[in-house]
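Lifted from Swiss-Prot, the feature list:
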- Val40 to Asp: Abolishes activity in hypotonic solution (MUTAGEN)
- Thr44 to Asp: Abolishes activity in hypotonic solution (MUTAGEN)
- Val47 to Asp: Abolishes activity in hypotonic solution (MUTAGEN)
- Val47 to Lys or Asn: Impairs activity in hypotonic solution (MUTAGEN)
- Thr48 to Trp, Tyr, Lys or Asn: Impairs activity in hypotonic solution (MUTAGEN)
- Arg103 to Ala: No effect on anion channel activity. Impairs channel selectivity, so that the channel is also permeable to Na(+) ions (MUTAGEN)
Amino acid sequence: MIPVTELRYFADTQPAYRILKPWWDVFTDYISIVMLMIAVFGGTLQVTQDKMICLPCKWVTKDSCNDSFRGWAASSPEPTYPNSTVLPTPDTGPTGIKYDLDRHQYNYVDAVCYENRLHWFAKYFPYLVLLHTLIFLACSNFWFKFPRTSSKLEHFVSILLKCFDSPWTTRALSETVVEESDPKPAFSKMNGSMDKKSSTVSEDVEATVPMLQRTKSRIEQGIVDRSETGVLDKKEGEQAKALFEKVKKFRTHVEEGDIVYRLYMRQTIIKVIKFALIICYTVYYVHNIKFDVDCTVDIESLTGYRTYRCAHPLATLFKILASFYISLVIFYGLICMYTLWWMLRRSLKKYSFESIREESSYSDIPDVKNDFAFMLHLIDQYDPLYSKRFAVFLSEVSENKLRQLNLNNEWTLDKLRQRLTKNAQDKLELHLFMLSGIPDTVFDLVELEVLKLELIPDVTIPPSIAQLTGLKELWLYHTAAKIEAPALAFLRENLRALHIKFTDIKEIPLWIYSLKTLEELHLTGNLSAENNRYIVIDGLRELKRLKVLRLKSNLSKLPQVVTDVGVHLQKLSINNEGTKLIVLNSLKKMVNLTELELIRCDLERIPHSIFSLHNLQEIDLKDNNLKTIEEIISFQHLHRLTCLKLWYNHIAYIPIQIGNLTNLERLYLNRNKIEKIPTQLFYCRKLRYLDLSHNNLTFLPADIGLLQNLQNLAVTANRIEALPPELFQCRKLRALHLGNNVLQSLPSRVGELTNLTQIELRGNRLECLPVELGECPLLKRSGLVVEEDLFSTLPPEVKERLWRADKEQA
């Protein structure tokens, strides 16, 4: 007989996989072991015990053996003796029945009756139990054996266990306990900032990733102290870094598909179907396991008898085992149905770390999907602590804090130079994103002109910043930077531009008001009315050299501090994010303004206060709610106005007074509802750029030929059917945007535009292109924006010239 301990082999998987087994899989595995025991026990008994014991029947009625002669006599007044040639004698007392059969005949009868008359369910019951149990085990463990899933599971478990046991995770939890049990007292704010000023230079980064956020009072205190505990050694740090890389690659690989989820779902469905099948036929056939079996076989010529009464010795035990087996299958099936319900009820292909993000400092922990999410859901059924610890290695903030342990060694000068880029202003800039601090090697980049610090909490600018003699621009995006006195003295004399992006107004460092040489200030964040009191600070009024002020916020009116510094401003830009801006009379005080941008301020009319700003050269009223611009007549007093941007509004028509703006060089009226262009517009003879795209125009007036200085014309996405010949008198045209109209043809006079470098024709009803396009000497194939089949209508020599021009440029 097989030892019970050997049966565990069929149910046990690799020990490491136990964390992927929810409680229902554990239950079903143990139930399967019990089922195997039933099968082995029943099969062993069937092999070792007598299968059937049969005796001939002397009294037979209708092929049925009567229990006694009296029963036979009562049922048959004229008895017959079909099963024997011997006449029965009256029962005169208890006498035995003797048969003249030998042992071999009995064995033969037992075998024949067992094979032919015993019901198949009673005969094969142990083997059926064994077969069904093996199928259950195969379904439960197939995903651990199938190569496409087992490889992912093995890799996942390996990484998960390493992350769980990583010193980085352990020290992070220890740091959390320290922070909770030993908060800094509130009164140490002043002492900490004064007595430890020198220690804040090149502040050591925390060695651990705290699992809980610091208390609000600690953040408000702004204490910067040196962490002396929890520093990983180099080997542990490298191991943790390698884990981060493994997690990234594994996540990228596993999130591509959902084969693990689908296979687990299918094997669960198969088990439910199998359960229903077993219950249906087992309950139906279990009553066929009987102790007494009548056996009628045609072997009278061999034994002298035709009917036998047989006993099935294992019937009672098999019926008990069958009942127990049915109860186990029912329990097994209920667990499988619960598993299926769990999988259908929950979105298992998405896993959110929202709770961990809320209770920790890892607000950037990404949600995962597909097989990665499903495996994490299974892990949560085993122990949610695994996924919480694993989440540390999904956070970029956590990774950056780990790097900070050896920041100066990792961020070598050569590595930082590789991150240097040229911005749009052709300045050399370095962007540091989500680090734990500023590497000391940054201050060896003496050629650096722009330094961007984004999402760097609790950073302290050290005195060594004075080495960056070329630094003129600093960006602080969600970075409440502290600064030491020598560093502030350097920035006060050298910094020219400062960009600050914040969520809370308190993130704006107070030391910026000491930057007396500052010329540009960009503020992006919440500056609503209830927060205005925070920015009415006398220090900002000391920025006497401020020339450019950009505000991207949700103001209801201009803060007083803006008005105070506006006397010497040259450029003011307000992007109000769709909030209505009222009370603009204070603009009159900004007499030195040359550029004014009021973007997304929900303006319905052009503010009258603008008309008194006689130095204005550019006005941008993008994305407001302008429906009429009758006030444009007052722009004639702005003699220096060269650029007017009224785009992304709801303007229905252009007033004829626009012709008074004779100095206008650029006019943006795209994304409006204009249906007609007044002739007076073409009195603006200095126009070089005219954008009327995305309107409702149906034609271009012939007077457009008056714009002899026009270099760029855009009428994309209108309903223009034809181009006036006068358009091609604008010989200085370099770009002509005509896409998405209803043009039927392109005039051959297009060849007269000898300065044309770009023409857009896509989305029209053109059937062919004029050959005269080849007469535009500066036009290249890349500058001809048109459908490929339409381009093919050009003669080969024209196409060849356009292609050749592109190649020559390359």
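Using the three backbone atoms N, Cα and C, a Cβ is placed for every residue, glycine included.
Values in this document were obtained by computation on a predicted structure and should not be read as measured data.
Geometry remark: Thr48 (mutagenesis position) versus Val40 (mutagenesis position), CA distance 12 Å. Counting in whole angstrom, Thr44 (mutagenesis position) lies 25 from Arg103 (mutagenesis position) by their C-alpha atoms. Sorted by the number of other CB atoms within 10 A, the mutagenesis positions Thr44, Thr48 start with Thr48, the lowest. In the three-state DSSP classification, Thr48 (mutagenesis position) falls within a helix. Within 10 Å of the C-beta of Val47 (mutagenesis position) there are 10 other C-beta atoms, taking all protein chains into account. Counting every protein chain shown, 7 other Cβ atoms lie within 10 Å of the Cβ of Arg103 (mutagenesis position). Of all Cβ atoms in the shown protein chains, 20 besides its own fall within 10 Å of the Cβ of Val40 (mutagenesis position). Here the C-alpha separation of Val40 (mutagenesis position) and Val47 (mutagenesis position) works out to 10 Å.
The distance from the Cα of Val47 (mutagenesis position) to the Cα of Arg103 (mutagenesis position) comes to 20 Å. When secondary structure is read from DSSP and collapsed to three states, Arg103 (mutagenesis position) falls in the helix class.
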